[in-house]
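Enquirer: Just dropping this structure here.
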Amino acid sequence: MAGLIRVTPEELRAMAKQYGVESQEVLNQVDRLNRMISDLKSMWEGASSEAFADQYEQLKPSFIKMSDLLQDVNQQLDQTANTLESTDQDIANQIRG
């Protein structure tokens, strides 16, 4: 049995836009962290500094993947909104004959 759809295409698009904004915010945060690491490396030298920077570099791909996933959700919600809108119109056209 199908569930009840309680969302409009406009609401889905608005939510998609929010996911897109959050995706960009993650990338902005990565840029800020890159600058902070660079600044820190100019003040802190040695093995511990290198270990800290290496640890960040190992984590950075996860941040990028998070941004990519948020962008994927953005696109999926947009596609769902388009499908919902199109399907509703198709049903209306069938009813009209």
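Using N, Cα and C of the backbone, Cβ positions are placed for all residues, glycine too.
Fair warning: this is a prediction, and the values are worked out from it, not measured in the lab.
From Swiss-Prot, for reference:
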MUTAGEN   W44 to E, G, P or R  Lack of secretion
MUTAGEN   W44 to F or Y  Strong decrease in secretion
MUTAGEN   E45 to D, K, Q or R  Does not affect secretion
MUTAGEN   G46 to P or R  Lack of secretion
MUTAGEN   G46 to A  Lack of secretion, but does not affect dimerization
Enquirer: Near the Cβ of G46 (mutagenesis position), how many other Cβ atoms are there if near means within 10 Å?
Expert: 8
Enquirer: Hey, what's the Cβ neighbour count for W44 (mutagenesis position) at 10 Å?
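Expert: Excluding its own Cβ, the number within 10 Å is 12.
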Enquirer: Tell me, how many other CB atoms lie within 10 A of the CB of E45 (mutagenesis position), whichever protein chain they belong to?
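Expert: Around the Cβ of E45 (mutagenesis position), 9 other Cβ atoms lie within 10 Å.
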